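K.L.:
Sending over a structure as structure tokens; questions will come in a sec.
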Amino acid sequence: MAEGKMMSDFLPFSRPAMGAEELAAVKTVLDSGWITTGPKNQELEAAFCRLTGNQYAVAVSSATAGMHIALMALGIGEGDEVITPSMTWVSTLNMIVLLGANPVMVDVDRDTLMVTPEHIEAAITPQTKAIIPVHYAGAPADLDAIYALGERYGIPVIEDAAHATGTSYKGRHIGARGTAIFSFHAIKNITCAEGGIVVTDNPQFADKLRSLKFHGLGVDAWDRQSGGRAPQAEVLAPGYKYNLPDLNAAIALAQLQKLDALNARRAAIAAQYHQAMADLPFQPLSLPSWEHIHAWHLFIIRVDEARCGITRDALMASLKTKGIGTGLHFRAAHTQKYYRERFPTLTLPDTEWNSERICSLPLFPDMTESDFDRVITALHQIAGQ
């Protein structure tokens, strides 16, 4: 009984905000008899284009899948180099490596954890075939400067927007400048358990993505049924099985309709955290100086032992004993075993400093005032205040 009560009282780092709308959306798809990729995918893609201002959107089974086929569509392969921050989820690095290319990991700004144009430019070589900036924690990277580099050197930019549904940069939603990849993973601002979407204004690129995500065929099963096309399509080039079922797409659509309200609640909680941190030794990330709207996917603090009297890992363990979950976004990719052994001499000082200290606090739309007070009380207790 005691263990069951402890689990029921546990405050997770994140929890999806699901309700009657999502249940109704799933029922509609189940009742339709078409549960795999179909009309709900088309609705989701159109709705996401309205959000970002792009001409094309391609729904996929995950943002990782989207990154894989986006790199393939650019022709990334053996001997090519792709610039990315090490402060990112390892899936980006994995996709680069699996295509035979070389990831070129660069440092980030110490206080925003954003990749900087200076670090990107210093890493450009004749072999550089793509730049992947990360919109970190819900804030945007400095796109004007990054796209200027891409244009100057003739290098495509693929925006990692997994954290950035609802994020804007200088008045435009992330993705509006070119190509961006969003995530619908369970902890993201909108979710359908697993899924993602790639936005672009390039019709040829979008066509390649659609083919690569579905076996290399020119059409999917719904296209063949609804469009009266030949029952057997031809393989244009070898592809993958990365399509998103309509069950997932319907949930994502229901979530997308709530995006403004969900993100407003996230922003309100983040503002409370910022106010509370004024009396605590833990350091939140700094906000970018350029005009933006923050989606507040994560609220991250840095736990420096010299300043706080406790290590990050000890803080996370202590919060867990108090029934409070936390996250680590991210352990720097170049410190992971495979990449540590592949790049043994790589040092990225600001990335490494943060990788040892960052901690994501609970932040989700259904978080209550009581939940918030519980986190802050625990942090005061741990800090000895």
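For all residues, glycine too, the Cβ spot is worked out from N, Cα and C.
Residues as originally present; substitutions not included.
Note that the structure is a prediction, hence the values are computed from the model and not measured.
Found this in Swiss-Prot, in case it helps:
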MUTAGEN   K188 to A  Loss of covalent pyridoxal phosphate binding
ACT_SITE  K188  active site, proton acceptor
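Are these features on the surface or tucked inside, and what are their neighbours?
P.N.:
For the recorded site, K188 (mutagenesis position), the DSSP three-state label reads coil.
Non-local neighbourhood of K188 (mutagenesis position): A162, H163, T165, H297, each in the same chain, at least six residues away, with C-beta under 8 Å from its C-beta.
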